[in-house]
Structure formats: structure tokens, C-alpha cells
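K.L.:
Feature list, courtesy of Swiss-Prot:
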- Thr16 to Leu: Decreases synthesis of CTeHP (MUTAGEN)
- Val66 to Lys: Exhibits 12% higher activity for synthesis of CTeHP (MUTAGEN)
- Phe69 to Arg: Decreases synthesis of CTeHP (MUTAGEN)
- Asp95: active site, proton donor/acceptor (ACT_SITE)
- Lys157: active site, schiff-base intermediate with acetaldehyde (ACT_SITE)
- Lys186: active site, proton donor/acceptor (ACT_SITE)
- Ser188 to Val: Decreases synthesis of CTeHP (MUTAGEN)
- Gly189 to Arg: Exhibits higher activity toward DR5P. Decreases synthesis of CTeHP (MUTAGEN)
Amino acid sequence: MNSLEPAALAQAIDHTLLAADASREQIATLCAEAREHGFYSVCVNSSQVPFAARQLAGSAVKVCAVVGFPLGAGLSASKASEAALTIAAGAQEIDMVLNIGWLKDGLFDEVRDDIAAVLQACGKVPLKVILETCLLDEAQKVRACEICRELGVAFVKTSTGFSRSGATLEDVALMRRVVGPDIGVKASGGVRDVATARAMIEAGATRLGTSSGIAIVTGAGTGAGY
């Protein structure tokens, strides 16, 4: 990323609201904020996609949705179906959670097939793969990134924001080293202020998942939440 100025930071942000109790009013506010501040996308649960798409019609802000979230432990066919249905409903990017248990068990072919099923369902829609790095050791993080690189996904992503902890600079740097320059790295979970956002980008992130986008682009202290 060539600039860390507010406009460039805004275009790196997926403005996020994934709470189970998120209301229509909150989603409408999320979308209005994304329009106002020029965020790249809003990131919402799949059931909120049609409403968010209507709110953002005519704007440059994209609708991103999560799949297999937050555990990643569902059937691969279910994840693929959810991705396809969510795209049909208006999603323009998909963030999926890989099967963490399979990865930790060393079932790498199964992990690959799980991601590949969703990737196929996405077609030309960019797919980000969430590793949930706080649950993995370094070798597992590396293997997950290698699989994602080999499959040609659009991004690898650190975290759901719903587990033990979120993105770290060390994990972002590791992921960037493994996937190389052609795949995006999304840092999510705990990115709540401009200093952290800039540090994540300097470490190799090209996208930030956060509910604190306004605090980041205005420099207004530390945001709360995701």
C-alpha cells in the first residue's frame, strides 16, 4: 500500500458488524458510515446481505459476508452452498473459516478440499480464508497459507474476532512471507486505532477487518468491539 493517509486507510477497511444480535438499524448505520468514510466494504453475516446490498446500492462500497462462521466446522458442502446463496443475495466478497480441527489434525487434503469447494462456489467473487491464528502453531499457520497460495484464493485472513485473540503483527508478517506478494493478507480482530492499523499494513496486511474504522480514519482514539 503506497499511502497510510486516511483515504488509503479507509480503502483498506472492511467495516464490520458480525454480532449475533445486530439489528437492521445497526446494519443501516454501518452502511451509512461506510459510504461517508469511503470504506472498501461492509462485512456482515449472510442473513444481512440483502438488506446491506440495498443500503449500499449505487455506492462504491462492497458487501462482504462470512461463511462457516465463526467455527469453520460445518460440512464443506454446507459452506459451499452458503457461499453460493450469499453471493446470489448480493455478496461481493466471501470470508470463510477453514476447518481448524482438520488443520490441527494434519488432514491437509481435507482442508484443501474444504477451501476448494467454497472457492469453486465463489466463481469470480474474491474468497478470503480465515485461519484463526490464535489456535494454531507456526507450522500450522504456514501450511494453511501454503494451501491457500496453491489454490489461488484472494486473501488469507488472521482471525474471526470471536476466539481467544485477534491479529498480531508477527502473524501478519508470517502470512505475508508465505503467501508472497500476489495474495492479500487481512488482519482482523483487535485492530482498533490508527497506530495498530498502520503497523498491520507495514507488517504486510492489505485489508483490515474492524468495527473501529471511524476511529482509525479520524484518529479519534481507540475504538471498541471487533
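Cβ coordinates come from backbone N, Cα and C, glycine included.
On a predicted model such as this, the values are computed, not experimentally measured, just so you know.
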K.L.:
Quick one: of the recorded positions Val66, Phe69, Asp95, which has its CA closest to the CA of Lys186 (active site, proton donor/acceptor)?
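P.N.:
Going through Val66, Phe69, Asp95 one by one, the closest to Lys186 (active site, proton donor/acceptor) is Asp95.
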K.L.:
Within 10 Å of the residue listed as 'active site, schiff-base intermediate with acetaldehyde' by C-alpha distance: pick out those among the recorded positions Val66, Phe69, Asp95, and say none if nothing qualifies.
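P.N.:
Cα filter at 10 Å returns Asp95.
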K.L.:
What is the total of other Cβ atoms whose distance to the Cβ of Asp95 (active site, proton donor/acceptor) is within 10 Å?
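P.N.:
Looking across every protein chain shown, the total is 29.
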K.L.:
DSSP on Gly189 (mutagenesis position), three-state: which is it?
P.N.:
coil
K.L.:
Can you count the other CB atoms that lie within 10 A of the CB of Phe69 (mutagenesis position)?
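P.N.:
Its Cβ shell of radius 10 Å holds 20 other Cβ atoms.
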K.L.:
Rank aside, I only need the closest one: which of the mutagenesis positions Thr16, Val66, Phe69, Ser188, Gly189 has its C-alpha nearest to that of Asp95 (active site, proton donor/acceptor)?
P.N.:
Val66
K.L.:
In whole Å, note down how far the CA of Gly189 (mutagenesis position) lies from the CA of Thr16 (mutagenesis position).
P.N.:
10
K.L.:
Using C-alpha atoms only, work out the spacing between Phe69 (mutagenesis position) and Ser188 (mutagenesis position) and round it to an integer in Å.
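P.N.:
Cα of Phe69 (mutagenesis position) to Cα of Ser188 (mutagenesis position) measures 14 Å after rounding.
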K.L.:
Round to the nearest Å and give the CA-to-CA distance linking Val66 (mutagenesis position) with Ser188 (mutagenesis position).
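P.N.:
Given the Cα positions, Val66 (mutagenesis position) is 13 Å from Ser188 (mutagenesis position).
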